[in-house]
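Would you mind keeping the following structure in view while I ask a few things?
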Amino acid sequence: MATTAAAAAAALSAAATAKTGRKNHQRHHVLPARGRVGAAAVRCSAVSPVTPPSPAPPATPLRPWGPAEPRKGADILVEALERCGVSDVFAYPGGASMEIHQALTRSPVITNHLFRHEQGEAFAASGYARASGRVGVCVATSGPGATNLVSALADALLDSVPMVAITGQVPRRMIGTDAFQETPIVEVTRSITKHNYLVLDVEDIPRVIQEAFFLASSGRPGPVLVDIPKDIQQQMAVPVWDTSMNLPGYIARLPKPPATELLEQVLRLVGESRRPILYVGGGCSASGDELRWFVELTGIPVTTTLMGLGNFPSDDPLSLRMLGMHGTVYANYAVDKADLLLAFGVRFDDRVTGKIEAFASRAKIVHIDIDPAEIGKNKQPHVSICADVKLALQGLNALLQQSTTKTSSDFSAWHNELDQQKREFPLGYKTFGEEIPPQYAIQVLDELTKGEAIIATGVGQHQMWAAQYYTYKRPRQWLSSAGLGAMGFGLPAAAGASVANPGVTVVDIDGDGSFLMNIQELALIRIENLPVKVMVLNNQHLGMVVQWEDRFYKANRAHTYLGNPECESEIYPDFVTIAKGFNIPAVRVTKKSEVRAAIKKMLETPGPYLLDIIVPHQEHVLPMIPSGGAFKDMILDGDGRTVY
């Protein structure tokens, strides 16, 4: 991962031309597209990147030292980030991280995006990583700044998101003295990170950063935290860039390419099956092309988890869309009736399986995953392969193409059976006059963007409707807190995705409860003029909890109304007025007939925009398999207007 000094110097020199002269290193314009990992940029609206004026050359060099001259530890840290390919960080300053921010102002490469809360910046780093495949980097000060990262780190661990979080710490001599803003963040985050470091020697910084990025992005991706005391940041040293990583045990345990014999065994099971199903998760986010080719060669229908949305196109005839608690009837039917379950890049999460004993009870199970800890953890497979799913699919496809026999079994009867389920049990909802069904609003958004926008969500009913009613066509198009279920994720994640995909329309489909948790990040999308559209499905309630109250608690309301109890007829808080306070255009709609024109205007307006859509709180997300239930327990109708 380390580059030669000459190559690094050349890269930094080229990048410096683009960055030199930016004040405070914050972008105040829509950025021109640059190379990235992932799908090609798609513009869903009239928004076009604005090319900034050419900056004047600096009066003095940003870094007035030579390669062999000493510099502060904070500058070594920033140079190490540059050598790992970092161009964007999400950092909020404080006393213990000031040196890092000062060093960032001397970087010719890295831009800082100043979110207004550390949780917001960390969710933005997650959105950046999810939407690009690159490592997201966030920086916070010690104490409360560091602890504000906790939810985002836990979220990244559960959803396998590559992140590096860097925290300032009190000076080494003060550690353990309960100094001002001292928190043992390494201990706090030990169980919610893939690995973490406390740097006690300035000379370790190049190696530690190199290792942190390797750990975050290799194997099963995840978050890594690096805690750096302030005196280490201030200490002068000459960096040694050719230091090798010291991870012998970890590297030795990384999965190897799958054995041909195991892949042949999988294909034999495919050949023997009559009702196979592919169960695809977030572990396939880097192997969309290989997955589509495998499906083309075999004709096996595909269902995805919440994390797997987009890894196989939702509009493909062989797509069964999402399975699980709020998955389609036909996806859950297919898993229940299947004789072979190919589980690729999944972890048999409880929201997918329900009653684990009843899940795929008729099927032989093949589980391929890069994390050995997931194999057999929840459901025992008949065949297991611990490997990168991308390599496994490449191997399977090669074997299928080499075969002299017919590569595609005749699953036509199975296809017809599932097509009948699709016709009999489509996703649907009821309409009540001019009330706006939230599902309808998402369908209109899908139609007007042609299913090409990047979608971020908060957590709740709106999240499930966005999963059900938007058409995801490619990996990294869907961004949501799946494992942790962290409200407040949507807006900052959308902003991070926009940074990673300049000029591309990103829509945060949010609920009023989730949106309010990180509403302050409207400031960032306005200041940087990011084309982030916020579409709030506002029912004045904590909708998913209300749904459970309706179904399982005799509709007894227990602190789930989020409006003003003294005047329930008003919309409270007034998101339109709040957005305008951030200088963001905003509109509220209350009638179904207004929705299409309002969404069209939102998409056509350059820069950020907020659309507040008032929806009924009685709507339920359906289908629904109750927690711990099985396919036979699926609920297909009813809402909050019904007495149970």
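In case you wondered, yes, glycine gets a Cβ from its N, Cα and C as well.
Swiss-Prot lists these features:
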VARIANT   ALA11 to Thr  In strain: cv. Bengal and cv. Strawhull
BINDING   GLU118  thiamine diphosphate binding site
VARIANT   SER160 to Pro  In strain: cv. Strawhull; resistant to imidazolinone and sulfonylurea herbicides; when associated with T-11; R-293; E-390; D-401; D-604; N-627 and P-636
BINDING   ARG220, 326-347, 369-388  FAD binding site
VARIANT   TRP293 to Arg  In strain: cv. Bengal and cv. Strawhull
VARIANT   LYS390 to Glu  In strain: cv. Strawhull; resistant to imidazolinone and sulfonylurea herbicides; when associated with T-11; P-160; R-293; D-401, D-604; N-627 and P-636
VARIANT   GLN401 to Asp  In strain: cv. Bengal and cv. Strawhull
BINDING   ASP512, ASN539  Mg(2+) binding site
VARIANT   TRP548 to Leu  In strain: cv. Japonica /Kinmaze; resistant to imidazolinone and sulfonylurea herbicides; when associated with I-627
VARIANT   GLU604 to Asp  In strain: cv. Strawhull
VARIANT   SER627 to Asn  In strain: cv. Strawhull; resistant to imidazolinone and sulfonylurea herbicides; when associated with T-11; P-160; R-293; E-390; D-401; D-604 and P-636
VARIANT   SER627 to Ile  In strain: cv. Japonica /Kinmaze; resistant to imidazolinone and sulfonylurea herbicides; when associated with L-548
VARIANT   LEU636 to Pro  In strain: cv. Strawhull; resistant to imidazolinone and sulfonylurea herbicides; when associated with T-11, P-160; R-293; E-390; D-401; D-604 and N-627
According to DSSP, which of helix, strand or coil covers ALA343 (FAD binding site)?
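The residue in question, ALA343 (FAD binding site), is strand (DSSP, three-state).
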When the Cα-Cα distance from ARG220 (FAD binding site) is computed for each of the recorded positions TRP293, ASP512, ASN539, TRP548, SER627, which gives the smallest value?
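Minimum Cα distance from ARG220 (FAD binding site) across TRP293, ASP512, ASN539, TRP548, SER627 lands on TRP293.
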On the three-state reduction of DSSP, what should I expect for GLU118 (thiamine diphosphate binding site)?
helix
In whole Å, how far does the CA atom of ALA331 (FAD binding site) lie from that of GLU604 (variant position)?
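GLU604 (variant position) has its Cα 35 Å from the Cα of ALA331 (FAD binding site).
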Pick out which of the recorded positions ALA331, ALA343, ILE370, LEU636 has the most other Cβ atoms within 10 Å of its own Cβ.
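Per the Cβ count, the most surrounded site is ALA343.
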Between ALA343 (FAD binding site) and LYS390 (variant position), find the distance joining the two CA atoms and give it rounded to the nearest Å.
13
Expressed to the nearest Å, what is the distance separating SER160 (variant position) and LYS337 (FAD binding site) at their Cα atoms?
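So the alpha carbons of SER160 (variant position) and LYS337 (FAD binding site) sit roughly 30 Å from each other.
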Where does ASN539 (Mg(2+) binding site) sit in the DSSP three-state scheme?
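Reduced to three states, the DSSP call for ASN539 (Mg(2+) binding site) is coil.
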How many neighbouring Cβ atoms, not counting its own, are there within 10 Å of the Cβ of TRP293 (variant position)?
17
Just counting, how many other CB atoms are there within 10 A of the CB of ASP512 (Mg(2+) binding site)?
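A count of 27.
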Which one is it: of the recorded positions GLU118, ASN539, LEU636, whose Cα lies the shortest distance from the Cα of GLY376 (FAD binding site)?
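Result for GLY376 (FAD binding site): the nearest of the recorded positions is LEU636.
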Can you tell me the three-state DSSP label for TRP548 (variant position)?
helix
Nearest to GLU604 (variant position) by Cα, among GLU118, LYS337, ILE370, ASP388, ASN539 (binding-site residues)?
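So, spelling it out, the nearest of the binding-site residues is ASN539.
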When you measure from the Cβ of GLY376 (FAD binding site), how many other Cβ atoms are you left with inside 10 Å?
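GLY376 (FAD binding site) is surrounded by 13 other Cβ atoms within 10 Å.
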Using DSSP, would you call ASP512 (Mg(2+) binding site) helix, strand or coil?
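Its secondary structure by DSSP: helix.
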Can you tell me which of the binding-site residues LYS337, ILE370, ASP388 is spatially closest to LEU636 (variant position)? Compare CA atoms only.
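Ranked by Cα distance from LEU636 (variant position), first place goes to LYS337.
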